[in-house]
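Everything below concerns the one structure shown next.
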Amino acid sequence: MAVPTGSANLFLRPLILAVLSFLLLSSFVSSVEWLDIDSSDLKALQVIETELGVNSQRSSASDVNPCGRRGVFCERRHSATTGEYVLRVTRLVYRSRSLTGTISPVIGMLSELKELTLSNNQLVNAVPVDILSCKQLEVLDLRKNRFSGQIPGNFSSLSRLRILDLSSNKLSGNLNFLKNLRNLENLSVANNLFSGKIPEQIVSFHNLRFFDFSGNRYLEGPAPVMSSIKLQTSPHQTRHILAETPTSSPTNKPNNSTTSKAPKGAPKPGKLKKKKKKSKKKKVAAWILGFVVGAIGGTISGFVFSVLFKLIIQAIRGSEKPPGPSIFSPLIKKAEDLAFLENEEALASLEIIGRGGCGEVFKAELPGSNGKIIAVKKVIQPPKDADELTDEDSKFLNKKMRQIRSEINTVGHIRHRNLLPLLAHVSRPECHYLVYEYMEKGSLQDILTDVQAGNQELMWPARHKIALGIAAGLEYLHMDHNPRIIHRDLKPANVLLDDDMEARISDFGLAKAMPDAVTHITTSHVAGTVGYIAPEFYQTHKFTDKCDIYSFGVILGILVIGKLPSDEFFQHTDEMSLIKWMRNIITSENPSLAIDPKLMDQGFDEQMLLVLKIACYCTLDDPKQRPNSKDVRTMLSQIKH
């Protein structure tokens, strides 16, 4: 049956364009989903998931895009081989999946892997030595499984590890593999079969906020420094990629079996026969065209609907475009001055002046400010796995983000000569950028380290000035600001010094504003840093202003003694801690033994002993007996040179 040429051309042109558009769109989507994924990662992932037992839980439909699967997260990386960008597997999160397999040695092929979370399964056998090839690994969470055997001896080569949880398994051997993991923040090896002594090096891990060695009956001796800590980690939250929404493809099925009859008494066709045949052909062509166009239109509509549906879900789950920057200082004239924080290449070119649990601190020149230098602190805020988000979770996260912005807004408007001013805040889905004034002298911890190494001098008048400045800043936060702000992590690393050696307390208000950020607190909402935490916190888990006073007392002791709580010196004393050693020396026949030898015989011994007594007063075990920040500032101000 022929279709009239004119009509066919009229209808087929838009049809051909629609088909071509659909095919181009399909090929584009396919290239995004497949062509940019690193082939070696794909092969490794296939083996890893098979041996873990993940594949048995997955339908064939989920194999379309490995980076869109539940638990598999990828990031763009530049390939040195091809010179192009590829997707690399950076996180594998298979918690609570009832897995009963093993970790494949192929895990070592994932050279960009930053997180491996397999908690709460029934996985068995040993942790393969091949995991040592994952040099980028930062999070290893294997708790609540049935792993056995010993941890590989060269485990310390995973120097980037921040979170290590091996608890509730059947692992054995000694703990020497922990010796050089100096970037650890959260550590738990509880409820295993480990034996031997706990490595003394752990006390020098400055980033360590939390550790748990309990439940290992064969371990010998106490835990270093803070042997009473018995905390439990909570699941480490990770970044996510929203799962693909299935595309629907409705089709239309027109009824083309209709017939017509001539009215009774109507004339016979005669000369109208050819016209009727042409009319019939047009109707058939229209029916066929309608069927094809309807089918293709339905398919395209279904595809578009699925994309829109996905975008709506992302918006509901808090993945909407982040708000613009909050600016708190006239130094930053417009939001565009902070646009470089959205540029990965621009950030990569900045000088890194510090690294910690929260991420990195960059030194940058503020655009349009005639050379004004700023410090940009990146605070990691990993979002929850999209597959685990419920509607209630989404509402909670949205409320939480509003609360974070509100808290930071409060901090941004605080101004005091002994508090480091926050200039701006830029929020991103997975991190926060906090912009501060740049302090060229660095932190008190940096200076004390240089002094101890003999590279710098810090005489007593300068130390007293620093102590008085910290006390004044605390007094403002505790007594003068409404609402009261408790620092929660006061330590030398959070005290910066300006050009006049005036103390500036940093990071105040952040521990409350961002409790899930991996900054100065653990994921179980435990605040502070080992060596500076008030003893009552381990019983009450409540942080008060008297906890800040305790931390300040430790800093006063450091300024006089010249040693940090993590110094090996205290490990060779009977007291095993700075505070206990300080108390015993100050009540001994010769309290001057507590004074830093670099400060002796300069005529300030009496003043330093007075400050040491104030330090003991601030670190009393009973928080009710400790002074408040105003009393401390008053006592220090009465000590004259």
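Any Cβ shown, glycine's included, is placed from N, Cα and C.
Swiss-Prot annotations:
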type     : residues                                                                       : note
MUTAGEN  : Val129 to Met                                                                  : In sobir1-8; suppresses BIR1 (bir1-1) disruption phenotype
DOMAIN   : 347-641                                                                        : domain 'Protein kinase'
BINDING  : Ile353, Gly354, Arg355, Gly356, Gly357, Cys358, Gly359, Glu360, Val361, Lys377 : ATP binding site
MUTAGEN  : Lys377 to Glu                                                                  : Loss of kinase activity
MUTAGEN  : Glu407 to Lys                                                                  : In evr-2; loss of kinase activity
MUTAGEN  : Arg417 to Trp                                                                  : In sobir1-9; suppresses BIR1 (bir1-1) disruption phenotype
MUTAGEN  : Asn455 to Asp                                                                  : In sobir1-10; suppresses BIR1 (bir1-1) disruption phenotype
ACT_SITE : Asp489                                                                         : active site, proton acceptor
MUTAGEN  : Gly557 to Arg                                                                  : In sobir1-5; suppresses BIR1 (bir1-1) disruption phenotype
MUTAGEN  : Glu575 to Lys                                                                  : In sobir1-2; suppresses BIR1 (bir1-1) disruption phenotype
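Annotated features taken from Swiss-Prot, shown on the structure.
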{"residue": "Val129", "record": "mutagenesis position", "Cβ contacts under 8 Å, 6 or more apart": "Pro105, Pro152, Asn154"}
{"residue": "Ile353", "record": "ATP binding site", "Cβ contacts under 8 Å, 6 or more apart": "Val361, Phe362, Lys363, Ala375"}
{"residue": "Arg355", "record": "ATP binding site", "Cβ contacts under 8 Å, 6 or more apart": "Val361"}
{"residue": "Asn455", "record": "mutagenesis position", "Cβ contacts under 8 Å, 6 or more apart": "none"}
{"residue": "Gly557", "record": "mutagenesis position", "Cβ contacts under 8 Å, 6 or more apart": "Leu578, Ile579, Met582, Leu612, Ala615, Thr619"}
{"residue": "Glu575", "record": "mutagenesis position", "Cβ contacts under 8 Å, 6 or more apart": "Trp581, Asn584"}
Structural state of Asn455 (mutagenesis position), classified by DSSP into three states: coil
Inter-residue Cα distance where the pair is Glu407 (mutagenesis position) and Lys377 (mutagenesis position), in Å: 17
Lowest local Cβ density among Lys377, Arg417, which the record lists as mutagenesis positions, within 10 Å: Arg417
Densest Cβ neighbourhood among Glu407, Asp489 (recorded positions), 10 Å radius: Asp489
DSSP state at Glu575 (mutagenesis position), helix/strand/coil: coil
Between Glu407 (mutagenesis position) and Asp489 (active site, proton acceptor), the C-alpha gap once rounded to whole angstrom: 17
Arg417 (mutagenesis position) and Asp489 (active site, proton acceptor), distance between Cα atoms, whole Å: 20
Val361 (ATP binding site), number of other Cβ atoms within 10 Å: 19
Mapped DSSP class for the residue listed as 'active site, proton acceptor', helix or strand or coil: coil
DSSP three-state assignment (helix, strand or coil) for Ile353 (ATP binding site): strand
